[in-house]
Amino acid sequence: MNTDVRIEKDFLGEKEIPKDAYYGVQTIRATENFPITGYRIHPELIKSLGIVKKSAALANMEVGLLDKEVGQYIVKAADEVIEGKWNDQFIVDPIQGGAGTSINMNANEVIANRALELMGEEKGNYSKISPNSHVNMSQSTNDAFPTATHIAVLSLLNQLIETTKYMQQEFMKKADEFAGVIKMGRTHLQDAVPILLGQEFEAYARVIARDIERIANTRNNLYDINMGATAVGTGLNADPEYISIVTEHLAKFSGHPLRSAQHLVDATQNTDCYTEVSSALKVCMINMSKIANDLRLMASGPRAGLSEIVLPARQPGSSIMPGKVNPVMPEVMNQVAFQVFGNDLTITSASEAGQFELNVMEPVLFFNLIQSISIMTNVFKSFTENCLKGIKANEERMKEYVEKSIGIITAINPHVGYETAAKLAREAYLTGESIRELCIKYGVLTEEQLNEILNPYEMTHPGIAGRK
């Protein structure tokens, strides 16, 4: 007989479980059925599952459904899960069939077996403390798993919001630093009219501020939880008093202003609150990818590109070209954006795929949503510290572009008319002569007038340059 294992059984039969393991037979079945991604459950979701199980045990004790001795051991075991002590025991793949039953049962089994151990009983002695009858009392996967995900997503969103605020503030600092730096504005990747580098960076900061607000606003619908809905939202096997009490405990232990959804069937059927979050994340990454593209273009060179800004050198850029340095931080921002776009499509498809009283595709939906939030938080932290803070302006190069640009003819347009200005611009392009030289050559404007009109700083705010 193998003494390194214990035997657990369910209505499908028996399974060998490693003797030291806190998970049980249903977790083992899940690992056999779903070796899909190679990933484990996110630590924040494990913590949230602990909060759900602790809150449920306390509420069930308060309404007289759960034996107090059993309940106290469940609470102690759940506290250890919340602390992250047993993260290594959560071994199921996050993408799975069954609407999250395997994740829920992984939590139930770990908490039950640890509670048994604390009680002085052998793991697997479910006649004393059962994963289903005790740890999962008054619950279904269909309310426990989404509620845990709401808590995890809210916690991760708060981290993302703080990180994004920090990045936004650093963009504003750069806007102030570059407030007097003149450069050429571009439309269609062609020279347009002068702009201040600080104006560009402030525009970046402002769009990020809107993203912060958009993301923050999505939290409101996540505060509505369906705990107590049980299987289909009707609350079967959940005492009405339990629903109220468990919601209070969940709000207390999670630190979020959670409330019971007004209509539990609606809250169990529908997943629009997650697609709303994902949409806000996608919009944010659309904006961040655009900013990353701008930075890569401005930093192109250093000799044969724009070379308007200098990004911090983070690592050698080529295994064959000595001395080459690449814009790796904007590049990783682009790649995170692409991942978030793909995740959003998955979330959209999964959200649409629900039928009747439950969306069974929630595991892939939650996996992608949590991944999007996590990788955005990570990339914003790294980008801010390793790139944004160290960006330098190549002021001489930008000034040279402005002075050589034909785009400044736009400022002359109100003084000489569009047709004359267009002829001057065309000749400047063909001959290489400057706009200033051609204006003097043809007597279109005087030197004094040109000094006022062609002051590039006068072109960076509303008004007609040279008109007092």
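For all residues, glycine too, the Cβ spot is worked out from N, Cα and C.
These numbers come from a predicted model, not from an experiment.
Going by Swiss-Prot, these are the annotated features:
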| type | residues | note |
| --- | --- | --- |
| ACT_SITE | S318 | active site, proton acceptor |
| BINDING | T101, S140, T141, N142, T187, H188, S319, K324 | L-aspartate binding site |
| MUTAGEN | T141 to A | 15-fold decrease in catalytic efficiency. Does not result in any major conformational changes |
| MUTAGEN | T141 to V or R | Loss of activity |
| MUTAGEN | H188 to A | 100-fold decrease in catalytic efficiency. Does not result in any major conformational changes |
| MUTAGEN | N326 to Q | 168750-fold decrease in catalytic efficiency |
Self-check item: From T141, H188, N326, the mutagenesis positions whose CA lies within 10 Å of that of T101 (L-aspartate binding site)
Solution: T141
Exercise. Counting Cβ neighbours within 10 Å across all chains shown, tell me which of the recorded positions H188, K324 comes out on top.
Key: K324
Practice problem: Fewest other Cβ atoms within 10 Å: which of the recorded positions T141, N142, N326 wins that one? Let me know. | Solution: N326
Self-check item: Inter-residue Cα distance where the pair is H188 (mutagenesis position) and K324 (L-aspartate binding site), in Å
Solution: 28
Quiz item: Out of T101, S140, T187, which of the binding-site residues has the smallest number of neighbouring Cβ atoms within 10 Å?
Solution: T187
Exercise. Would you mind reading off the Cα separation of T187 (L-aspartate binding site) from T141 (mutagenesis position), to the nearest angstrom?
Key: 53
Quiz item: Secondary structure at H188 (mutagenesis position) (DSSP, helix/strand/coil)?
Solution: coil
Self-check item: Conformational class of K324 (L-aspartate binding site) under the three-state DSSP mapping
Solution: coil
Quiz prompt | Rounded inter-Cα distance in Å - N142 (L-aspartate binding site), H188 (mutagenesis position) | solution = 51
